[in-house]
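Reading through the structure tokens given below for one structure.
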Amino acid sequence: MDLRTMTQSLVTLAEDNMAFFSGQGPGETARRLSGVFAGIREQALGLEPALGRLLSVAHLFDLDAETPANGYRSLVHTARCCLAHLLHKSRYVASNRRSIFFRTSHNLAELEAYLAALTQLRALAYYAQRLLAINRPGKLFFEGDEGITADFLREYVTLHKGCFYGRCLGFQFTPAIRPFLQTISIGLVSFGEHYKRNETGLSVTASSLFTSGRFAIDPELRGAEFERIIQNLDVHFWKAFWNITEIEVLSSLANMASATVRVSRLLSLPPKAFEMPLTADPKLTVTISPPLAHTGPGPVLVRLISYDLREGQDSEELSSLVRSEGPRGLELRPRPQQAPRSRSLVVHIHGGGFVAQTSKSHEPYLKSWAQELGVPILSIDYSLAPEAPFPRALEECFYAYCWAVKHCGLLGSTGERICLAGDSAGGNLCFTVSLRAAAYGVRVPDGIMAAYPATMLQSAASPSRLLSLMDPLLPLSVLSKCVSAYAGGEMEDHSDSDQKALGMMGLVRRDTALLFRDLRLGASSWLNSFLELSGHKSRPNLVPTEEPMRRSVSEAALAQPEGPLGTDSLKYLTLHDLSLSSETQDTPELSLSAETLGPTTPSAVNFLFRPEDAPEEAEARDDISTKEEKVYSVRAAFPEGFHPRRSSQGAIQMPLYSAPIVKNPFMSPLLAPDSMLQTLPPVHIVACALDPMLDDSVMFARRLRSLGQPVTLHVVEDLPHGFLSLAALCRETRQAAALCVDRIRFILNPPGPATPAGPTTPPV
């Protein structure tokens with residue numbers, strides 16, 4: 001169904017339902033249902049022309065006709081998903097509204113939530129239109145200095161997001177993955193309650209499990225709490241949450257479902273300099289020094305994974321590098337025969353926003369790769385930010401890559417073909433490691449497979465970045481905090497000093513007491529929530545006669561006396577309300593002042609701001625508050641009468657970031673000069689159509705193709721960022737993971753005669 005037909009069908013159904021409920025008397029329920037359908041009609045009619053304009057020019061930003069993908073297309077697709085859900089729900093209401101089994105309360109809550117989502121999507125469509133108007137032809141990232149990114153920041157950070165994390169969570173993704181996203185969101189908000197209590201990882205996880213009942217029952221509460229967490233908690237919270245998968249119990253469970261391999265060893269590479277032959281003249285060598293940045297020389301951890309035991313992998317030299325990971329069970333299987341060295345090697349760099357995870361959490365899909373490809377895989381455990389900011393991770397990955405090239409024989413490979421593979425932040429490091437190898441003059445890999453890579457860490461507005469408003473895995477503020485930590489803007493958290501002082505037995509005693517306390521409170525909370533919900537469902541009147549202690553987000557908005565949709569609700573401060581702050585003293589003023597956005601430290605790189613827009617932070621704030629309001633007034637963002645919903649959490653702490661380090665080509669490879677990009681080997685990118693970082697992949701591929709570099713771009717539909725870690729979840733993620741394996745296989749076994757990219761080192 002095309003966009004116009006879908007919109008017309010939805011409008012017709014909305015008008016029919018609106019007329020029906022308007023004639024049901026003066027009851028509150030009928031009034032709210034009539035009002036919500038009136039809102040659906042209004043937003044759908046306003047959204048359709050904006051989406052049509054975006055779709056009419058979206059093809060100009062594709063890599064080619066065979067790869068129709070960019071942020072504009074993704075926004076249109078997301079809005080279509082929301083319209084399709086509302087169309088389905090409106091048809092259901094029209095068919096069942098007279099039935100005695102019609103669940104009025106449930107359907108009303110769902111319609112309200114999706115109306116809020118549709119309103120916010122309309123705002124994003126207008127933002128995308130403005131980007132389209134001011135961007136250079138064919139450019140997805142804003143590169144001008146007109147101050148439009150300041151205007152984006154001022155408006156975007158205050159948009160209401162909770163509706164996307166409650167009932168509408170993951171509506172844009174494939175249905176098979178939505179239960180997983182709901183589990184993640186419930187775990188996140190529950191984990192947030194126990195964060196900073198000085199509990200150990202297992203205790204926090206267990207406590208969160210038993211106190212999450214009310215978040216599972218109440219989607220509106222979950223959405224509001226999710227919004228609070230993403231806007232207020234620092235990078236250390238996200239580091240702790242993402243590292244839950246590193247807990248021994250959980251990692252063991254994950255490994256039980258993964259492929260069984262003969263070799264999975266954690267190695268510690270000593271910080272010793274060594275020589276590498278130059279590609280131009282193998283008789284000459286260059287010294288590869290150990291990592292030095294920030295913390296001085298130190299070992300680099302890597303994990304060797306091989307489906308078969310190959311020659312060299314059980315050598316004494318390699319065994320001397322093995323690092324113990326705890327007690328191992330008795331090996332009862334007979335010692336296998338050694339397979340010959342593989343002609344290929346995969347060097348893998350994991351993702352995690354530069355701040356979290358290790359090869360251990362990525363081991364399940366790496367084992368599958370080792371089995372399917374039949375080659376050894378070396379995964380690098382680089383040091384993480386904020387404790388080890390840029391360029392420490394790059395130095396460690398480059399050192400480990402060079403060590404692997406030189407000592408490939410120990411890893412069970414002859415090194416004829418070498419592939420660099422990584423996802424997200426790991427994809428970024430794959431590109432920069434290859435650029436550094438070319439700069440040193442040593443062998444570059446034969447190809448790079450990057451899954452949903454981050455190639456643009458400099459702050460700049462783009463249409464796909466707008467998707468971060470609704471993405472449960474990559475919200476805008478989380479992206480900002482991760483990049484800030486990697487750039488050195490986040491200081492190390494020393495809040496664990498008390499844990500060290502307690503000692504192991506003290507931690508165990510304290511965590512046991514806290515766990516039993518949380519079990520008791522969690523059971524009570526869950527029972528109260530269940531009884532409250534049951535009591536609510538048993539009432540004949542859906543709206544209680546007394547004001548409850550806490551209303552849902554949608555109820556609070558619709559219960560206001562002004563207008564059918566409660567447009568004056570303080571839960572959703574509109575742009576109009578904020579612009580009248582001089583007349584209403586209790587409404588906060590929306591500006592980029594230090595009072596609004598926090599201290600002017602480089603602690604929050606935002607993805608909607610370029611450093612050029614703020615060469616001097618004090619001048620930039622003054623300039624934005626005066627000149628930018630004249631040129632890009634807040635009211636000019638939207639048509640007359642349209643006001644998106646605003647967050648009750650206040651502005652995200654995202655001050656302007658002016659450090660030039662984010663423009664470093666070894667940090668943002670998209671900004672590298674042509675001469676550097678021309679040194680890259682063939683690049684194969686697998687991106688997600690609904691990923692806030694989609695434009696990174698599209699623009700990087702366009703840039704390489706314009707230079708005549710071999711590059712392919714494959715875009716998978718309806719999956720979130722990070723699908724490799726979800727490979728076993730459903731058919732769609734398995735197919736996407738198989739595409740990554742296919743790209744690696746193409747690099748290792750190219751059609752026609754294969755020639756190494758550089759001189760190979762004799763196996764050690």
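Note: Cβ is positioned from N, Cα and C throughout, glycine not excepted.
Here the original residues are kept at every noted site.
Sequence-distant neighbours of Gln129 (variant position) (same chain, 6+ residues apart, CB-CB distance under 8 A): Ala50, Arg53, Leu54. One natural variant catalogued in Swiss-Prot, Gln129 to His, is accompanied by this note: In strain: Norwegian Landrace.
Quoting Swiss-Prot on the natural variant Ile148 to Val: In strain: Large white and Norwegian Landrace.
Other C-beta atoms found within 10 angstroms of the C-beta of His160 (variant position) number 27, with every protein chain shown included. Variant annotation in Swiss-Prot: His160 to Arg, described as In strain: Large white; the structure shown retains the original residue.
Taking the Cβ of Gly296 (variant position) as reference, no residue of its chain lies under 8 Å away while being at least six apart in sequence. Under the heading of natural variants, Swiss-Prot lists Gly296 to Ala and annotates it as follows: In strain: Norwegian Landrace.
The local packing around Ser424 (active site), expressed as other Cβ atoms within 10 Å of its Cβ over all shown chains, amounts to 27. Taken from Swiss-Prot, the feature active site covers Ser424 (among others), and the record attributes it to sequence analysis.
The active site annotation in Swiss-Prot covers Asp691 (among others) and is backed by similarity to another entry. According to its DSSP assignment, Asp691 (active site) is coil. Note on Asp691 (active site): other Cβ atoms within 10 Å of its Cβ, all shown chains, come to 27.
If you look up Swiss-Prot, you'll see His721 (among others) marked as active site, on the strength of similarity to another entry. DSSP assigns His721 (active site) to coil in the three-state reduction, outside any helix or strand. The local packing around His721 (active site), expressed as other Cβ atoms within 10 Å of its Cβ over all shown chains, amounts to 24.
Checked against His160 (variant position), the active-site residues Ser424, Asp691, His721 differ in C-alpha distance, with Asp691 being the nearest. A gap of 8 Å separates the Cα atoms of His721 (active site) and Ser424 (active site). Asp691 (active site) sits 11 Å from Ser424 (active site), counting Cα to Cα.
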